[in-house]
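If you look up Swiss-Prot, you'll see H125, D153 (among others) marked as active site, charge relay system. Annotated domain 'Peptidase S6' per Swiss-Prot: 53-302, in sequence order, evidence recorded as sequence analysis. Per Swiss-Prot, domain 'Autotransporter' is recorded for 1111-1377. S259 to T appears in Swiss-Prot as a mutagenesis experiment; the accompanying note says: No effect either on extracellular secretion or on hemagglutination activity. Quoted from Swiss-Prot, the note on natural variant G175 to W is: In strain: APEC13. Among the sequence features in Swiss-Prot, the natural variant D183 to G is noted as follows: In strain: APEC13. Here Swiss-Prot describes Q209 to K as a natural variant; the accompanying note says: In strain: A2363 and APEC13. Record note (Swiss-Prot) on the natural variant F326 to S: In strain: A2363. In Swiss-Prot, a published natural variant is listed as H422 to Y, annotated In strain: A2363. Annotation of the natural variant G634 to S in Swiss-Prot: In strain: A2363; the original residue is retained in the structure shown.
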Amino acid sequence: MNRIYSLRYSAVARGFIAVSEFARKCVHKSVRRLCFPVLLLIPVLFSAGSLAGTVNNELGYQLFRDFAENKGMFRPGATNIAIYNKQGEFVGTLDKAAMPDFSAVDSEIGVATLINPQYIASVKHNGGYTNVSFGDGENRYNIVDRNNAPSLDFHAPRLDKLVTEVAPTAVTAQGAVAGAYLDKERYPVFYRLGSGTQYIKDSNGQLTQMGGAYSWLTGGTVGSLSSYQNGEMISTSSGLVFDYKLNGAMPIYGEAGDSGSPLFAFDTVQNKWVLVGVLTAGNGAGGRGNNWAVIPLDFIGQKFNEDNDAPVTFRTSEGGALEWSFNSSTGAGALTQGTTTYAMHGQQGNDLNAGKNLIFQGQNGQINLKDSVSQGAGSLTFRDNYTVTTSNGSTWTGAGIVVDNGVSVNWQVNGVKGDNLHKIGEGTLTVQGTGINEGGLKVGDGKVVLNQQADNKGQVQAFSSVNIASGRPTVVLTDERQVNPDTVSWGYRGGTLDVNGNSLTFHQLKAADYGAVLANNVDKRATITLDYALRADKVALNGWSESGKGTAGNLYKYNNPYTNTTDYFILKQSTYGYFPTDQSSNATWEFVGHSQGDAQKLVADRFNTAGYLFHGQLKGNLNVDNRLPEGVTGALVMDGAADISGTFTQENGRLTLQGHPVIHAYNTQSVADKLAASGDHSVLTQPTSFSQEDWENRSFTFDRLSLKNTDFGLGRNATLNTTIQADNSSVTLGDSRVFIDKNDGQGTAFTLEEGTSVATKDADKSVFNGTVNLDNQSVLNINDIFNGGIQANNSTVNISSDSAVLGNSTLTSTALNLNKGANALASQSFVSDGPVNISDAALSLNSRPDEVSHTLLPVYDYAGSWNLKGDDARLNVGPYSMLSGNINVQDKGTVTLGGEGELSPDLTLQNQMLYSLFNGYRNIWSGSLNAPDATVSMTDTQWSMNGNSTAGNMKLNRTIVGFNGGTSPFTTLTTDNLDAVQSAFVMRTDLNKADKLVINKSATGHDNSIWVNFLKKPSNKDTLDIPLVSAPEATADNLFRASTRVVGFSDVTPILSVRKEDGKKEWVLDGYQVARNDGQGKAAATFMHISYNNFITEVNNLNKRMGDLRDINGEAGTWVRLLNGSGSADGGFTDHYTLLQMGADRKHELGSMDLFTGVMATYTDTDASADLYSGKTKSWGGGFYASGLFRSGAYFDVIAKYIHNENKYDLNFAGAGKQNFRSHSLYAGAEVGYRYHLTDTTFVEPQAELVWGRLQGQTFNWNDSGMDVSMRRNSVNPLVGRTGVVSGKTFSGKDWSLTARAGLHYEFDLTDSADVHLKDAAGEHQINGRKDSRMLYGVGLNARFGDNTRLGLEVERSAFGKYNTDDAINANIRYSF
C-alpha cells in the first residue's frame, strides 16, 4: 500500500528529490554519496515534538509516542514543553508555539489528514487503504473517490460521510511557493508524525528496529525546508536525528510506511498551525532526509467544487415549497419551485461518489420531499433558515447536513435504519419528524433540538441512537420521549446533552472522555437516575456461533449431548472454539455449573463488583440519584467533573470522585522489554497506571451530597465543594484507593481496575470545601486538604491530614481522632461532648502557632477532654480563644495557650459581645491539666483550674490561674519546673485549708502575684498559718508577692510570709486586709439606678398632647408619637432610646369644656452603658388618659399606665457577669395649665405637672471567685414635679396653620430614689438614695392641614441634673374623624 522512495540531492532544486527505488543506480551507496548536507547550512533554532520513523537513542522513546498521539505533556495547547534526555539533561524547549492538535490525522496509521469535513490529504501511491478513523478510533469513514493529483504524489480522497468526531485542520495559505518554508519568521517550527517502520539509531548510526510499519504512531520535530519542483516539493535533512540545532528538540525521520503522513508548520501570520504537506519519500532506513508534497491548493479546491451541484435558492416570490423528486434507479433528482428547477445527483447503484453536495440559500426556505432521497456521499449545506418536510413519509440519506452559524433548519424527515444522520456546522437543526425514526444521529458541531412528534399511535423516537462528539455540539431534548437514554453516547471529546428540564433514567452512561457533558440548562430541576446495576434475570444467555467471536465475560449455554446435561460457561476472551464436553474450564471457557440462575447471578455479581465509570461531566440544574440494590459493593467512579445546583444521592455501594490520570500512548510488553534492554525504561504498556505522577485535576460541586450505607472516597487531584449528608456511611476525603481505566482514550468501553495512589505534592492532593454532616455511626476520614465544618452525631471523625481547617463544628457522641502526622486548625467554634484524641499530631484552635493575624475573632472551643499521646503531640490554642475541657497529656507532648495577633477592627456585634467575656485577657480556659511529663505554656490567659492539675514544665506569661473547686473543696497545681512572669495565682481559703501551688524542681521568673479569695468572712482576731506555695529552697523570695484583688465590692490583700522548711521554701498566708472598693460600689449603684433613668424618660413623654388637641372639630382621632433621644449621668453612664406611642381617643363636648378620653400603647427600646456595664432594656406598656380643654384657655391632663421591662446586661464589676431580669413599673400623672393670648396669634402658657410612680425592687445574687456577693435595690414610689412656661405664635393660611413654640421647665424629685445594698465577704454597706432635679428647654412646631391632620415636632434637652437628657426629638401625627 505504501512504498518509500529514495532521495537524491538536486542542485537545481537545492534539496532532495524523490527517485523510485527501482530507478537505475539508486542504491543506498549512491544515495549516501550524493546526499551532501546542503540543508545543514540552514540554522534551525526551534522547539517541536516527535513522531513515527527513526529517532535517536538519547531521548526516551515514550516522548515520541506521546507526541504523536497528543498525550502526556503534549496535549493540544500545552506551551513551553521542556525536553530532557534519558540522563535527565536538558535538550530544548518546545516554546515557539503551543502544541498543535493532531486529531485531524488518521488515528490508526497516520497516513491521511482531514482537510475538509469530507476530504483527507495523503499521497496517491498509497493505493491500498480504503478507510480512515479519527479521535479514539470508534468510527470509520470509507473512501469513495481517491482524487489523485495528475503530476504530484498527492491525493485528496472524498469520504462517504461528514466527519463529526474532529474538525479539519487548516492548510497552508501559501501553498507551493518556492522557498516559502525557509522563512523562519513566518514558519519557526515544523512537526510531523506517522506510523512508518520504527527504528532507533545510536550515535554510530546503528539502527535497531522496534516495529514494522503501521504498528504505532511516533512524532517529533524537523528543520526548515527547502523547495524544489517549482515549490511543489519540500525537503530537509530530517535524518540527522542527533542534530538538535538543525532539527529541533525531538528529531524524527520518516521511514517506509510514513508516506502520506502530515507535516505541520506554525504560521505566525495566521497565528495557527497549518498542514504544509504530506510525506512522499526518504532515502532508505535511517537515511539523511525526507521529502514532502506541498498541499496543492488549486487542485484540492477544484476537487471540492467538482462534488457540488449548483446552489439552490428559495424565492418567496415563486410561491410554494421546493418540491424535491428523486429517481433511485437513475440517481437523478430535481428540486422545483414554480418554473425554476435545480438538478441534483444522488447515489447511483452502489456508487456513493455519484452523490453531489447541495447548498441551500434564500430566507425562510421550504423543501418538500416527494420521494425518498439517497444522496450517497452528497451533503446538504444550509446558508439560510429552512424547513424540510415530507407529506408521504419519504426519507433522506447522505453524507450529512451542514447548518451555518446563525441559521436554523427545521428537519421533519426521518432517516433509514442502519444509517446515521451526520450534522455539523454552528447553526441549529431542529428535528421534528413524526413517529419512530429508525435512523441514528451523529452530531459534531452546533445545536440539535430533538422535537419529534408522536404518530397516530402515540409513538415517538427522534433517533435510534445519538452520538455526540468533537466537544463542539449540544443536543437538546424537548421531552423525555425523544430518545432512549441508553442509546446516547459521547464520542471523542464529547459535547453536551441538555435534558432541558426532563428527568431521565440511564442504565448505561457511554462517555469516551472528559468532553462528555450531561446538563440541564433551564430553571426546571431535572433528575438523572442511574440504574446500571445488572440484575441476574437480565443476564443474557448466548449460544455457540460459527464466527467464533464474542465478548469476554458473557454467559453461554451448552446442551451437552455427551452427558445429557445443560452446562453454563463464561467466555474468557474475544475468540473461542468448542465447549469442553467434560464440564471443565480451559483457557477460553470457565465452567460455572448446571444452574442457570446461579450462573446468571455469578455473572451479575461480577459485573456489579467491577463497578461503573463515568469520564464525563454533570452540569446545571440537576439532581442525580444512584440507588443500588443492597449488597452491591461495586463503585461508581467519576473522574470527570460536576457542577450541579441539586443533590447527588448515593445509596448503597461505593462512590469515588477522583482526578484523572493523564493518558499516555503505550506499546506492548515485548516492545517495552526490548527498549528496556537497551537502557530505555520510559515506554508504557497501558494508557494509565497507579504509579504515574501526572494526574489531571477535577472539580465536583453539588448543592448536597447525600450518602446512605455508602463507602465514599474523594481521591487524589479532586476538589469537592458541597454539603455532605452521611447516614451510616464511610466518608474518606483523601482516599488512596483510586481507579484507572485500562481502556482509557480508546472509546466508550471501559475496563476498571482498582489500586492505590497517594499524592505527595500539595497540588495533587484532594481538596474539600463545605460542610460534613454525619449521623448513624458514620465515619469521616480526613486525609488531605479540608476546609469546612463538621456536624456529627453518634459517629467518628479521624484526621490524618496535615492541611485540615475546621469551620464551625459540633460533635455529639462522636470522638475526634488526630492520627500521627496530622495537623489541623479549628478556625471557628468547636464543640464536642466527646474526647478529642491527638496522637503524635497537632491541633490548633483559632489560629496556628506561627500565625500573626490582624483579623482574629473570638472563638469558643469545648470538648469532653483534650487527650494528647506521644512526644510529638501538640495542642496550640491561638489568641482570643475560650477553651473548655480537661487536658490530658500522656507523654512529652506540648500544650500552648495564647500567642500573637490582634482583634479585627470590624467585629460583628455577636463577636463584640463574645469578646467581652475575656475580661481583658486574650484567652480563657476552664479545665484541669494532667500532663506530668509535658510542656505547657500560657500567655495572656485566664485559666480557671477546676481540679487538681500537674505539668512537667510550665511557662506562664501574663497569665492568671484561678483555683476552682471542681469536685473537691480545694485544688493543687503541681509542676516540676515553673517559669512565671507577670502572672497571678488566685487561691481560696476557708481560714483552715487553701488551694496550693507545688513546684518540685525549679521556679524562676519575676513580678508574680498571689491573690486570696475568702470563702467565709474571717474576723479581725483570726491568726492564719496556711501554706499557699511550696518551691525549692533556692527559689527567690520575691518570685511571689501578695497583691490586692477586687473581690465582690472589696479590695482584698493577703498578708504573706516566706519560710524555709525541710529543704523547701513556702509562701504562707498569715492574714488579710480588706477595704471597700468605691469604684465597684459606684458602678453597682449606677447600674441599680437604670430603672430610675428609664422612669424619667417615660415621665418626659407622659403629657404632650395639648398641642394636638386644641381646636379639633372631629369627634374622634388616632395618633402616633415617636421619640428618639439619649441621656447621660455620672459614672460614664449613657443611654440611647427610641420610644413609640400609639393611641386613640374620643371627644366629649361638656358645656364650656371639650373632654378627650383615650387609650394608648407604648414600646421603648433602650441601650444603656457605663464604664463597667452595658446592655439593653425593652419596655412594653399601655394606659389610659383624659384631657380637658376649657374655652377660657385652662386645661388639665391626667394619665395612668403600666410598663413591663425586659433587661439584658453584661456587668464587668464584682464578677457579676450576665444578668437577665424583668421589672415592672406604674405611672400616674396630672398636668394643669392656662393659655393666655397676648394677641390673636401669640400666647404664653404656664404649666405644672405632678407624676407618681411605683418602681419594683430588685435583688441579684452570684458568686465571685468563691465569694458570695449580692446587691439589692428596694422598691420605691418616686414623686416628680415639674413647672414651667411655654410661649408661641401661630401662622395661618386658607387650609393650614402652623404654631411655633418654645418652653422652659424645672423638673425636680420630691422623694429620694431607692437605697442600694451591697454585700460580700467583707460585709454589707448601703448607698443611700438621692434626689435629682434638672432644667428642661425645648422648641417645637405644631402644624394643621385641613380639618383632620395634625403634625408635631419638638426638640428638647436638659441641664444641671445628675441625669440629663442630652437630646430628644419628638415627632407625632394625629388624624381626626
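Cβ coordinates come from backbone N, Cα and C, glycine included.
Shown on the structure are the features that Swiss-Prot records.
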residue : record                           : CB count, 10 Å
H125    : active site, charge relay system : 21
D153    : active site, charge relay system : 24
G175    : variant position                 : 18
D183    : variant position                 : 15
Q209    : variant position                 : 14
S259    : mutagenesis position             : 28
F326    : variant position                 : 24
H422    : variant position                 : 25
G634    : variant position                 : 21
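For H125 (active site, charge relay system), the nearest neighbour among the listed recorded positions (G175, D183, S259, F326, H422), judged by C-alpha distance, is S259.
Following the DSSP three-state reduction, the secondary structure of D153 (active site, charge relay system) is coil. As a whole-number mean, the pLDDT of the domain 'Peptidase S6' (53-302) in this prediction is 97. Here H422 (variant position) is positioned 21 angstrom away from F326 (variant position), judged by their C-alpha atoms. Closest to H422 (variant position) in space, going by CA atoms and restricting to the variant positions G175, D183, G634, is G175.
Among the recorded positions listed (D153, G175, S259, G634), S259 has its Cα nearest to the Cα of Q209 (variant position).
For G634 (variant position), the nearest neighbour among the listed recorded positions (D153, G175, D183, S259), judged by C-alpha distance, is S259. The two recorded residues, G175 (variant position) and D153 (active site, charge relay system), show a Cα separation of 15 Å. The two recorded residues D153 (active site, charge relay system) and D183 (variant position) have their Cα atoms spaced 24 Å from each other. Between D183 (variant position) and S259 (mutagenesis position), the C-alpha separation comes to 25 Å.
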